Amino acid sequence: MTNLRKTHPLMKIINSSFIDLPAPSNISSWWNFGSLLGICLIIQILTGLFLAMHYTSDTMTAFSSVTHICRDVNYGWLIRYLHANGASMFFICLFLHVGRGLYYGSYMYLETWNIGVLLLFAVMATAFMGYVLPWGQMSFWGATVITNLLSAIPYIGSDLVEWIWGGFSVDKATLTRFFAFHFILPFIIAALAGVHLLFLHETGSNNPSGLCSDADKIPFHPYYTIKDILGVLLLILVLTSLVLFSPDLLGDPDNYTLANPLNTPPHIKPEWYFLFAYAILRSIPNKLGGVLALVLSILVLAVVPFLHTSKQRSMMFRPFSQCLFWILVADLLTLTWIGGQPVEHPFIIIGQLASILYFLLILVIMPITSLFENNLLKW
């Protein structure tokens, strides 16, 4: 009798994706983040579902409903902080996953990479709208400032902003629609993640060497299932430690104050995972220019495959490109730090220099260095 997992219409899909999938024998722990992102998404959808059961998307009661969840609902505080810090873990895994893709040349799988960029935008949009829902000071002013950026779009800008707000300011209509979108988007993200995997399994995984691994494949189960379980346990350890010991470490104290349209917080800033893009936005004095730079800071990832000039796929054997990659990482950390600082000297000039370096590295310096490395090998 043939094995059921190989014949059953549903089970054979799972089998070919997670059990009998031929995987390269040398993929490192940097390849764990895909499964970790899947776990993060599941955690976010489940905790979000339970939060939505008690949350009310009305400006009068949103803040108190979140307080009610934390005080009166059984383990409501745990669900709320798992959801809030789960978002941070999600973004940590996302950034490491994208960084892995850049380092090892995984972006050469064009369809997979482009769906990934789309996923990044979708997750960022979801996180932004989720941050507005508790209706604290930073929720309200963050929503006001970020949505207002769309008014920089010529001709249709101001109409577009009022259309998104559902009125002349961020109010009840805005909160209700943000809740609706925040609820539906994770399911769209899950569907996109399925497409992401579909395209990945068309080509098979890349590996650290960047070389073709067709001659040396091993089954996904048990080797990488066990490896992924270790990653998941470590993720849960970090997440639960964060939630149970310092749940507010990554949050903003201003969000414990009810939203007040008449009182602007001294420093409006988004969650830590948006600070690098926020720093790029602020580094340009022109409003439209800042918005374009903000979008391009993520969209530039879609251009990376077309700027690949090296004859080797991975950076494993390219020391100069490796140095530039780690300079890029340091630059992004600098931008993240700058995004959380007030707009004053010397932070303004540091932010501007870091923003210029960010785009220069990706668009100019790294492709030229790759050409230089080709010549170095006399290829």
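Any Cβ shown, glycine's included, is placed from N, Cα and C.
One entry in Swiss-Prot concerns the natural variant I39 to V. Its note says: In strain: Isolate #5800. For I39 (variant position), the Cβ neighbour count at a 10 Å cut-off comes to 19, with all displayed protein chains included.
When secondary structure is read from DSSP and collapsed to three states, H182 (heme b b562 binding site) falls in the helix class. Long-range Cβ contacts of H182 (heme b b562 binding site) within its own chain (separation 6+, distance under 8 Å): G48, T126, M129, G130, L133. Sequence annotations record features per position, and here Swiss-Prot assigns heme b b562 binding site to H83, H182.
H97 (heme b b566 binding site) falls within a helical segment according to DSSP. For H97, H196, the entry in Swiss-Prot reads heme b b566 binding site, with the evidence type similarity to another entry.
According to Swiss-Prot, the ubiquinone binding site annotation covers H201, on the basis of similarity to another entry. For the recorded site, H201 (ubiquinone binding site), the DSSP three-state label reads helix.
Among the binding-site residues H83, H97, H196, H201, the residue whose Cβ has the fewest other Cβ atoms within 10 Å is H201. Closest to H97 (heme b b566 binding site) by Cα-Cα distance, out of the recorded positions I39, H83, H201, is I39.
In this structure, the CA atom of H83 (heme b b562 binding site) is 13 Å away from the CA atom of I39 (variant position).
Spacing of H196 (heme b b566 binding site) relative to I39 (variant position) is 15 Å (Cα to Cα, whole number).
DSSP assigns I39 (variant position) to a helix.
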